[in-house]
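Student: Below are the features listed in Swiss-Prot for this protein:
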type    : residues   : note
DOMAIN  : 90-236     : domain 'Nudix hydrolase'
BINDING : E142, E146 : Mg(2+) binding site
MUTAGEN : E145 to Q  : Loss of decapping activity; when associated with Q-146
MUTAGEN : E146 to Q  : Loss of decapping activity; when associated with Q-145
Amino acid sequence: MAAARLLLRLAGRLESVSFTQSVCGLLGAGQRPGPWHTHCSLERGQLVLSSNPFPGASERLPIQRPLFCPFAALDQQPEVSKTEPLTNRGVDLGVAVILQSSDQTVLLTRRTCTLRISPNLWVPPGGHMEPDEEILECGFRELWEECGLQLPKNQFSCVLLGLWESAYPPRLSWGFPKYHHLILYVLVISQESQEQLQARIQVNPNEVNAFMWLGPDVAAAVVATEDGTRTPGLFSQDLPLSVCATELKDDGGTQPLVLPMPTLMRTTPTTAEEDKERIGAGTKFALQLWLQHLGR
């Protein structure tokens, strides 16, 4: 099946993006840190981006990539991309849902250790956009497939938060990237409480093995770690020492899981061998956008 399409409007022309090209770079990011803003046209199965306004653009969203983005590094090493496989592939589109309860907490899930992409990582529910899908259709499908959640009609609202350029492996020091995604984060604000939502969660054990809810204070501490301004163990005394989560048992039931704060504040390591359970860099960016939406 064909994938949903990502197109860039460059110098007035629509162009596709090859696998090894940095989306942020093509939009004029250069080597300076982001986020930047891009104008977007959102259609069924297609996303068009441009650094300048264009007819049909309906949104202007922040877009970001990690400082260690391998595709930004490849832009500086063009000879590498010519010798590696997968260069004839494009960039896949994904949608991730930041589900906010009426208590102002958001849902994160832990990917199973058997998944090919980003195993053991804490992320919001989400996945690939199919070629015939709208953005919200994709987000709600993934929320159902991963967490068994369907939201009652007229009891939620949605806000497009921003875009994240994602690679896996996430660093060139881990190896040449095998996956290249542009992820659109959608904030879904439910009128139901965390307790009401949690009572209906039934995670898919093939994709998810734990879930948790983060409040603004913990989210702010997590966000502060990615740019190196803090290190694990150095955080406000007002924060809890741990966060309560729910873990899937082998028999299909659930059990409480205590996550120490330093686990949530880990950053992306230099090598794959050092990688441990953590919150993904893209998720930290999404949490930052969520906090901005709350006025934090």
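Each residue, glycine too, has its Cβ placed from N, Cα and C.
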Student: Which has the fewest other Cβ atoms within 10 Å: E142, E146, the recorded positions listed?
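Tutor: With the recorded positions E142, E146, fewest surrounding Cβ atoms within 10 Å: E142.
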Student: What same-chain residues, at least 6 away in sequence, bring their CB to under 8 Å of the CB of E145 (mutagenesis position)?
Tutor: G127, N204, E207
Student: Check E145 (mutagenesis position) against DSSP and tell me helix, strand or coil, would you?
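Tutor: Reduced to three states, the DSSP call for E145 (mutagenesis position) is helix.
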Student: If you average pLDDT over the domain 'Nudix hydrolase' (90-236), what do you get?
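Tutor: When the pLDDT values over the domain 'Nudix hydrolase' (90-236) are averaged, the result is 93.
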